[in-house]
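Notes for the one structure printed next.
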Amino acid sequence: MAFWLPQNIQKRLLLYVLQQISLFSNIDLSNLDVSIGSKSHFSFHDVNLSLDDLNIPNVQINEGIVDELVLKLTVSGGVEIDGSGLRFIMTPLYSSGSQELHSDFLVKSIQDLTNSMLQFSDPLTTYNRYKEDDISSSDSSSDLNSNIEASKPAANGSYTLQNMRNKALNVALAKLKIALKDVTIRFIVNDRDPSDNIVEVHLESIQLITTDANLRHINIENITISSIQKQAVPDSPVHPFNNDDLSQSVYLSKMEATSLYMSAMEEQSNEDPSEPQVTQEEQENDKCKESLMEINNLNIAFKGLSSVNDLRMSNIVIDIQDVHLAIHKIVEIKNSTLKNIIDIIVTHLDANESFSCQDSQSPSPDKQEPSALSSVDIKCIYLNLGQDITVILKSFKLEQKENNSLAFSLGSFYSNSSPLTISHKTKPLLTGEQTPQSIALNMGDELDIIISHDGIAHFFKIFQFVSKCMSFYQNKSKGMMPQIASDTKRTVQLTSKAVKLSLKFPYFLLCFQVSPFIYDSNRELYIELVDVFKKLPSRCTKILTMSSITISNLQSPLQLGSYDDTLKEALIYSSVHAIIKEVIFNEEYSGIVQLVEDISAFGKLFTDSKNSECTGKSKSKRGSFLQRSVRVLNSSRFVYKQSLSANFSLKIDSMKLKVSEIIGPQFGSVEALLSNNFFAITDDSQIVYFTKNLKVERKTPSLLEPQEIMSVVLNKAVNEPVLYVHRRANGKLKVIFNNIRIHYYARWLEILKKNIGPDNASSKDEPVSQKLSKKQPTSGFPWELKCLDCSLILHPFRLKSVMVIVLDNLTTGGSSFIPQAKLLSKANTLFLIDDYQNFKIQKDKNWPSLINFYAGQGFSAIGKIDTLNFLINKSDGALLLDCKIEQVGLSLCADSFQTFCQLCIDLKYPQTFPDEEKFRTQLKNPIDVFKDIDCDLFNSAFIRENNHQNDYDSVHLVDSFLDKTHEFNNGARSKLSSQGSYEMDSSSGTATGGILLPHESYLDSAQPKEEDTPPIASKEQERDVDIRGSIDVEKVVIKLFDGYDWKYTRKFIANTVEKLDKELSKAEASSSKSNVPQSEANIFDSIYISANKNNVTDLRRNLDGEIQGVQNSFSDVSKVNLRPSKHYKALIQLNKVHVNLKNYRVDEPDESNSDNSTDVLNRCVVSIYEFEIIDNVPTSTWNKFVTLLKHEPWPHSSPMFLLDLEFIRPIDFLQAVELVMQLNVAPLRLHVDQDTLEFLIRFLGFKDKRFELIDEYPDIVFIQKFSTNSIKLRLDYKPKKVDYAGLRSGQTSELMNFFTLDGSKIILKSVVLYGLNGFDELNNKLKAIWTPDITKKQLPGVLEGLAPVRSFMAIGSGVKTLVTVLMSEYRQEGHLGRSLKKGGNVFLKTTTGDFVKLGVKLTSGTQAILENTEELFGGVGSNGRVYDASKFGSADGADSDTAAVLDLDTLFEEDQLVGSKYSRIRDHEPTAVVIDMSSPGDHNEPTIVSLYADQPLDLPTGLKEAYSSLEKHMHIAYDAVWRAKGQMKDDKRGGPSAAAVYVARAAPVAIIRPLIGATEAVSKTLQGIANQVDKTHNEQINDKYKSNRTDS
């Protein structure tokens, strides 16, 4: 039965509706009557809504237009609203302070309805009810206050009217129907920026239908959300609304049963002139409209709004058909628009959260309110990621359970597009359940995803978009969201099956297979296994395996230990920390290169985004790495550690990496094991990585054991990182190696050469500089590499020996893609071992340093390199290599010296060629040698015919030419002298004018023919230099020790001596004593040992004395000490060594393309500014073995040694290489002691067969040309023994050992040689040229240096000068008076020095003879030169001193090390050799100095030293007599015989010692006189003799 509704109530109901939709504010309804007919309705067109009366929570309405609105009222009480063309422009509100909640808005609407229907009801009652429900609003309160003042109804009738009102409203709500079409809502996100985007929501139709049982249905068709790029937004609404209230006219109308149609309003009917402009603007906006989201059908069913007292909604069921999301357009929303949207969301969430927090603080009911939502069902979701990339989600369901939990599921998730393919089998794919405490997710099937580069690019844009949203959200939500208790936070749990992700590359697929994993937000994400496969069309290989992966997202940052750039301990705080137990990687090198090239395309995405992020970051944060510090209490002191905040940290327990076929199949694979790894990404995009254990090996079937490449050296107590990598925010990459040994194997060069493919063969011959210039960016990231306490182990190609370079602190840096780098190494120690198999590591022992480690493992420390600077650069198309070294020091024995030299040669690949490739042995076409020969030339008829024509053709001598010969010779001589070269043959004596002086360099200076010209690098070739290298060494010191470093050498020599001893013993036992033969042995081509039955016992003692420098005749040596001597025997010192290298660009054509040209391959210039050889042999008294000959014309800026080498290829397509050498040597001063000479010969002649380099095709260097300047020598030679056996065999050079030379003049004349086959032939040729020249032409200069002849020649020269001066003056003046005085002065100047020097020699010789005579009679001998009273204070001291004196017989004992066949000679200036026991040394070893050393500088100094010497020796004589007197008194035997004995002991000393003092005093005086006359003499003496002053 229809419910009857009174007319007055219908009018009030209509009034309420009009008030709520704010219509008809300008329409007069005073005569309005409402009919209760079945077809009563109201129709409105083009209505502008009153904005002041429209109040929607959190939104400000700027414009509201309705094209058509129809209101229908049925007899049964139902209300139908039909509308179309609804357009709203709104601006979201950003402030939540005065905004209403949705519940407030609903209650306020009902309150307005009540007030409109019942004006006489008691407003206090309504107000109190609202007050009790905590609902208030400004609008409602103002209306209530006005109504309270207007009328006050009776209390008894208010309840009846209220029931009537509620009943009427319930009927209206039960029959409410709404149908709206073409609804458009535009949200102005930022009204301050007109150019910002506008979000438009368009609904094609909305229907609200109410069925029985209060079940309501909302059906929305075709929802579209778009983004509009608007150029200008008006500040005020387009249509200015009137403030007249339409409700007044409706309220005063008395018309009933009227069908009202209002199509126009008087004030609104006038056309607005701006309306056409708005329409045009909208049309323009539609052109730039981008659709972001589309929903084709949305159905919402719910129960609720049953009565005024019960406005709750329940059992909400949402059914959505299809949802289309344009993700690729959403991510392109402007940042300002996105930021504003996030601000609105955060503001509203903050308001709701605040309300929920206030509600939670009030007393909670016993039962929690159930959720109104019942279920959500979305049939299909289409995610459009870009062109041809669509992801489809089907059957998404959300259902509310009885226990207030929410269950949801996803049926399928797939994509069939080419850039992205997603598939699975089982449905549903994902299920889950949400409770107030937790969210549980379960993926029920394996997921297979294949994505290409385009797909990753789109996903990366989405990731960037989400990151921006999260960043905006976090920045806005700081300080706004209230703190929620930890017990209310939901935990998330995810259980997943296997996931397979494949990255699509052009030639392969990279597949990631993730095993089933579990995620718990309270704990961690755990993945058992991740495998990475590389799928090729023909095969599939596993390249990566990661096991036991744990990722923790912590609430509070985790403190982790780390290190800074200086390897000092630091702290890292990370909120996301991952742990991987093991990582295994295995792939071929070519596959890695291809993979890196393909992944680099993806890297551009990250690079571009990172550059944009870095530009927005502040400068202060860029350099904030490890700038903060944390104070940690450690025992009783504070330890400061730098700290760093990280976004992500990763710890990997073990990493096993295997890379195969790096160079080729023969090389095998390289395997690396890294333990205890740590990786972190900081807040400012810095990367930190380090590992604490590292081992890299090479494995191949050809090797029995793995070949070590890189490993940890020492087991330190403090476990520091061995590899540290740090990438700063500015892109600089820093790598540090610590406590690592790195191996270099020359064998790798052979594998590299064999595995150069045909594609690389053409580029192999390309110049290095051109290779570096290809495909180089203009700039790159800076990098730096450091090696701290590392060692570089160099393995030669053929030898078993190894050299180790210990790098204390090496730093190198440069920029990527730019051929420029700098290297600095402060201290580098060199170690050497003869066989690397002898290197046995003691793992249990802790070594303090690398030097101690290698020294304790059998290595020999051979040298040190201080402050090495190395620079690589590119200039003028050439690669520049510049090396500067401050000092190089080497300490070598004979065996280690050979090992070192051979190892340096063997560090490169021994490239040799067969003769077929070096020489053209066969000609393509035969050559007719008689082609151009006239066969009739020598016939008798031809000779007679042409005989008469040759009568006047004979050669005529030109006299003038011969006359000018002398002038030419003199001019050439003066020119050569001015240039400082000694090419003039001065040894030929005084040249007469008629003798033609040959010009040695004439052949070189003449212009030869083109085909005979030796190739020399021209200026054009200098421009074609590919590599320029220079090595500058400030100082080189090479110490040569006697003895042997290698245990093998010492053992071999000792076994040889033992074998020799056994042979002699066996021969002596088997034969008679008189017929025992002499045994000889030759060891290492440098040690000659011979012994017979008489000297077998002394053989070991002589060997030990030769090596260690001290011989003791009284000690019994059972074992030879062959270890290196305590002190070096010779020292080579080079100053300012410069090596200049040039490598030229040459083509390597084959024979068909060759032009038979000659190529200069490279050039090397070695120059030594100054060099000396110091003599430190104990038995030698001389100081400098070789030094510069002073006071000779040699340019000061010219080096003493210059060697210019050019390597030339005569024919460009053949492999034969020839050498052009040019040598220049300064004048030299030689002080040659025979013992030192034999040591150097023995040292340099040592040859061990273990270190011989044998090539497949032995090659001897062909010297195309060798040239040298004239070398002037001044020689002092002291022989000590003569090899009579060699003399008898014809070795005439042994005759030199009979003579002592002092200042002999020798000139090695300039030589130019062509066509020498090797250095052996060069040596023989030089001997054949220089030896006859010296013996035939330079004997006067050699004999001038003989000791007995030198003084007489000097006197004879003085006499000759005197006579010459007298005769010249007499011829000019006719008398001898003045000429005699002048000649006498010249005679004194030229002969005084020689007379004095002769006196010095005589007195020194006399002193030595007297000291030896005293020593034979029991005196102290030469030990008395330094007086020490303590030694003569007791009788015990005398006995010990006598025993400590080194016997001169042992001093001149034959050198058994070079053969006992050498005989002793005792008459070679023994007066110049003395023994000084006073100088301090190790174990009181004697130091041998000369009587000529430490001479006084002038006569006064000589007199002082003479007086001191005389006083010293008189004291010695006095002490000897006084000591003898004391011994006589203390002798208990007494008697004349005892007195005679003591007197006999003291008499020689008392008599001879004053004589010794007198001779020494005379010698010192004469030395002072000689140095006073000749100021340069003392400098020469210091160069020649060892000084005792420096030793003290």
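Placement of Cβ uses the backbone N, Cα and C atoms for every residue, glycine included.
Here the residue is the original one, while Swiss-Prot reports the published mutagenesis GLY83 to Glu with the comment Leads to a severely reduced activity of autophagy and a dispersed localization in the cytoplasm. Quoted from Swiss-Prot, the note attached to the mutagenesis of SER249 to Asp states: Phospho-mimetic mutant; does not affect autophagy; when associated with D-1086. Here Swiss-Prot notes a mutagenesis experiment, SER249 to Ala, with the remark: Does not affect autophagy; when associated with A-1086. Under its mutagenesis annotations, Swiss-Prot gives SER1086 to Asp the following note: Phospho-mimetic mutant; does not affect autophagy; when associated with D-249. One entry in Swiss-Prot concerns the mutagenesis experiment SER1086 to Ala. Its note says: Does not affect autophagy; when associated with A-249.
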If you draw a 10 Å sphere around the Cβ of GLY83 (mutagenesis position), how many other Cβ atoms fall inside it, taking every protein chain shown into account? 21
Roughly how many Å lie between the Cα atoms of GLY83 (mutagenesis position) and SER1086 (mutagenesis position), rounded to a whole value? 120
Using Cβ atoms only, which residues of the same chain lie under 8 Å from SER1086 (mutagenesis position) while being at least 6 residues apart in sequence? ALA894, ILE1241, ARG1242, PHE1243, GLY1245, PHE1246, LYS1247
Helix, strand or coil at GLY83 (mutagenesis position), per DSSP? strand
What three-state class does DSSP give SER1086 (mutagenesis position)? coil
